[in-house]
Amino acid sequence: MAKIDNAVLPEGSLVLVTGANGFVASHVVEQLLEHGYKVRGTARSASKLANLQKRWDAKYPGRFETAVVEDMLKQGAYDEVIKGAAGVAHIASVVSFSNKYDEVVTPAIGGTLNALRAAAATPSVKRFVLTSSTVSALIPKPNVEGIYLDEKSWNLESIDKAKTLPESDPQKSLWVYAASKTEAELAAWKFMDENKPHFTLNAVLPNYTIGTIFDPETQSGSTSGWMMSLFNGEVSPALALMPPQYYVSAVDIGLLHLGCLVLPQIERRRVYGTAGTFDWNTVLATFRKLYPSKTFPADFPDQGQDLSKFDTAPSLEILKSLGRPGWRSIEESIKDLVGSETA
């Protein structure tokens, strides 16, 4: 573990992590605890964090505490739980994949603004990290060349499609999810520009995240949960709807959040979590290579390739500053996933 020089948040500082029971959030918590920070994690009920609380009590005694926020849209929802925090990682969001705009986009915006307002009213907060998504920049477009995505890229198309596509369209839920991430992040940057609070905002934009599932009881519906279902021979129709795209290790996503919270040179950045491209046949080929004695489903029909390119210079700077030479490979990420589920 690399020592963090001139960290914005001194070791031992308290960080509030919203939606801490989620798959990505649990990896953010893990990296914060591993690097000497204290974490207060929120969930809609204490039971949703019970297994993770036991894990972290055993590994990092006295450094993780559970806080219940039943409704992130309620006025003042975070006002109490944020007290004493030096940093905030706002990861809680709506992941129902409903195709109804008002059920997904509206609460995503409202929850984000609630957390920002609470931070603005809390003098101890120095950094605020928003978990966005690469879909706030673009939904993958297979076999299309010449797409380059940087910190100025926004998926404004998703907002229109989320409002206008018929509910019968099988892709509508994906566009609604993309709109929720796009609009919530845009609202966050607008809040910062208009209110000029005392803290710094950074955003982390993961793509398909693969890694250890810390709590199978609550995280089976995550991206890694879907991949594990394929490992176990279940071919969900939803998989065929997911285009080729980029993957990223959950470990690396945890580190990117950590870097956005503590590294002094990372300010007002949109940081992509995009290690390399994959499709389901890539995953199946990796399964067969790593576990040759196991039988897996047949390959999917040709899905094409994600030919887009991302500006990952800030991401790689963070990983290097935290002692990582670069991205974890898809093989490492899948080993992390399968090992956690078969141990």
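Just so you know, the numbers here start at 1 and follow the chain as drawn.
A Cβ is built for glycine as well, from the same backbone N, Cα and C atoms used for every other residue.
As written in Swiss-Prot, here are the features:
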- GLY19 to Ala: Results in loss of substrate inhibition and of NADPH-dependent reductase activity (MUTAGEN)
- GLY22 to Ala: Results in loss of substrate inhibition and of NADPH-dependent reductase activity (MUTAGEN)
- ALA25 to Gly: Only active when NADPH is replaced by NADH (MUTAGEN)
- TYR177: NADP(+) binding site (BINDING)
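Counting only same-chain residues six or more apart in sequence, the Cβ atoms lying under 8 angstroms from the Cβ of ALA25 (mutagenesis position) belong to VAL17, THR18, GLY19, GLY41, ALA89, ILE91, ALA92, THR131. Calculated from their C-alpha atoms, the gap between GLY22 (mutagenesis position) and the residue listed as 'NADP(+) binding site' amounts to 16 Å. Annotation for the residue listed as 'NADP(+) binding site': same-chain Cβ neighbours under 8 Å, separated by at least 6 residues, are VAL95, PHE97, VAL104, VAL135.
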